[in-house]
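Pulled these features from Swiss-Prot for this protein:
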type	residues	note
ACT_SITE	C50	active site, nucleophile
BINDING	T49, C50, N51, R52, S109, E114, P115, Q116, Q120	substrate binding site
BINDING	G189, A190, G191, E192, T193, I194	NADP(+) binding site
MUTAGEN	G7 to D	Loss of activity
MUTAGEN	T49 to V	10% and 5% of wild-type reductase and esterase activity, respectively
MUTAGEN	C50 to S	Loss of activity
MUTAGEN	R52 to Q	Loss of activity
MUTAGEN	R52 to K	5% and 4% of wild-type reductase and esterase activity, respectively
MUTAGEN	E54 to K	6% and 2% of wild-type reductase and esterase activity, respectively
MUTAGEN	C74 to S	No effect
MUTAGEN	H99 to N	5% and 4% of wild-type reductase and esterase activity, respectively
MUTAGEN	S109 to A	28% and 25% of wild-type reductase and esterase activity, respectively
MUTAGEN	Q116 to L	Loss of reductase activity. 30% of wild-type esterase activity
MUTAGEN	C170 to S	No effect
MUTAGEN	G191 to D	Loss of reductase activity. Retains esterase activity
Amino acid sequence: MTLLALGINHKTAPVSLRERVSFSPDKLDQALDSLLAQPMVQGGVVLSTCNRTELYLSVEEQDNLQEALIRWLCDYHNLNEEDLRKSLYWHQDNDAVSHLMRVASGLDSLVLGEPQILGQVKKAFADSQKGHMKASELERMFQKSFSVAKRVRTETDIGASAVSVAFAACTLARQIFESLSTVTVLLVGAGETIELVARHLREHKVQKMIIANRTRERAQILADEVGAEVIALSDIDERLREADIIISSTASPLPIIGKGMVERALKSRRNQPMLLVDIAVPRDVEPEVGKLANAYLYSVDDLQSIISHNLAQRKAAAVEAETIVAQETSEFMAWLRAQSASETIREYRSQAEQVRDELTAKALAALEQGGDAQAIMQDLAWKLTNRLIHAPTKSLQQAARDGDNERLNILRDSLGLE
């Protein structure tokens, strides 16, 4: 049995290839059935995200194994083999185990240390459990990777610092306000970045969020998810005074929030401070706003400096994480080797028990026919001894003929001979 990990990711393949190799959720069962129909495959898990498509397999060794699996992947997706080979990586046994642990821990992600990948790996594993998982070693490898990912997050600072613009914006807000549960947040825009910001804020117990967007329909979908109120962009001037925090990310070519608008809001708030985080490019907030007393304006460049600093911290934590992965990989491979020995022991014991049962049955039959009990028992003992020592004796003789002293010593040790 061999463990394999093969696939492509954001480091080896452009998005144009990654999207062609991805497995859609509605066809995943079909793909797993097709994969497990391959004669060499004993068990399989398919991990398919926007940044990677990987197959984790338990296989029987055979000639042209790599070619057979690449051919299956190309046939399934109707790809040219040469196009795929240039971007494909292939890991076996120790390297496959280490790779999965690194992936689950966020060490192989586009955003170093990002936590979402662990959930994606867990889902891929759960999907494979629906009648597709046939290899206990593969199952154990995934379970081990989950515990390793948890250990990495617990024992290192890999996830402690923000390295995405959305997360950095929320981290900044948490640093300035003692508690986010009592503040009102105005989100301007409803795109992907604002979606991430809104979800982060909800996780930090923000009770009141207002979403201002050009189109109400898109904003309403997000508002329903996070429990926010939706307003039009034209209502910002009137509602701005309610907001303690404003986070803006639109595609507007011109600023949406001007200096005069913020001045009026501050006056209505009796100069209670406001935090404005402008993630947009071009900017949504006029730079002059930053000159106002009690208005604290941060641009995407300010966030980028925070992210760069935090990324350096994550890279330092990643070194510690790699040490954990190496240690856990070594322990898993030791367990795997022990499992291999256990199977050999089971086969050897089963073989011995089969000989015992066969000879005992013959002896009992002879006794039932009235044979001499002492002679029958002596014959049983003699035959049982000869049958059990036959194979080891042949191995000892062959090692002696070959002059293989190392093998002779191993056999002597195995047989308990001094």
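Along the chain as shown, residues are numbered 1 onward.
Each residue, glycine too, has its Cβ placed from N, Cα and C.
Could you tell me the structural context for the features on the list?
Classification of C50 (mutagenesis position) by DSSP places it in coil, neither helical nor stranded. Within the same chain, the residues at least 6 positions away from C50 (mutagenesis position) whose Cβ sits under 8 Å from its Cβ are R18, S22, listed in sequence order.
If you take the C-beta of P115 (substrate binding site) and look for same-chain residues 6 or more apart in sequence within under 8 angstroms, you find G106, R153, G159.
Residues near G189 (NADP(+) binding site) in space but far in sequence (CB under 8 A, at least 6 apart, same chain), listed by position: A212, N213, S248, S249, T250, A251, A280, D284.
Within the same chain, residues at least 6 positions away in sequence whose Cβ sits under 8 Å from that of G7 (mutagenesis position) are V21, L47, R52, T53, E54, L55, L88, Y89.
Taking all protein chains in view, 20 other C-beta atoms sit within 10 angstroms of the C-beta of T49 (mutagenesis position).
Around the Cβ of R52 (mutagenesis position), a 10 Å sphere holds 23 further Cβ atoms from the protein chains shown.
Spatially close to C74 (mutagenesis position) yet at least six residues away along the chain are N80, E81, L84, judged by Cβ distances under 8 angstroms.
Under the DSSP three-state reduction, H99 (mutagenesis position) is assigned to helix.
Annotation for S109 (mutagenesis position): spatial neighbours N51, V103, I117, criterion Cβ-Cβ under 8 Å with sequence separation of six or more.
The DSSP secondary structure for Q116 (mutagenesis position) is helix. Every protein chain considered, the tally of other Cβ atoms within 10 Å of the Cβ of Q116 (mutagenesis position) stands at 11.
According to its DSSP assignment, C170 (mutagenesis position) is helical.
Taking the Cβ of G191 (mutagenesis position) as reference, residues of its chain lying under 8 Å away and at least six apart in sequence are, in sequence order, S249, T250, A251.
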Spatially, and counting Cα to Cα, which of the binding-site residues is closest to C170 (mutagenesis position)? Options: Q120, A190, E192, I194.
I194
Taking 10 A as the limit, how many CB atoms besides its own sit near the CB of H99 (mutagenesis position)?
24
About how far apart, in whole Å, are the alpha carbons (Cα) of T193 (NADP(+) binding site) and Q116 (mutagenesis position)?
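Q116 (mutagenesis position) has its Cα 15 Å from the Cα of T193 (NADP(+) binding site).
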Cα-Cα separation of E192 (NADP(+) binding site) and Q116 (mutagenesis position), in Å?
15
Checking your reading of the structure: which of the binding-site residues Q120, A190, I194 lie inside a 10 Å Cα sphere centred on H99 (mutagenesis position)?
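Correct set: empty; none qualify.
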Measuring Cα to Cα, how many angstrom lie between I194 (NADP(+) binding site) and Q116 (mutagenesis position)?
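Computed Cα spacing between I194 (NADP(+) binding site) and Q116 (mutagenesis position) is 17 Å.
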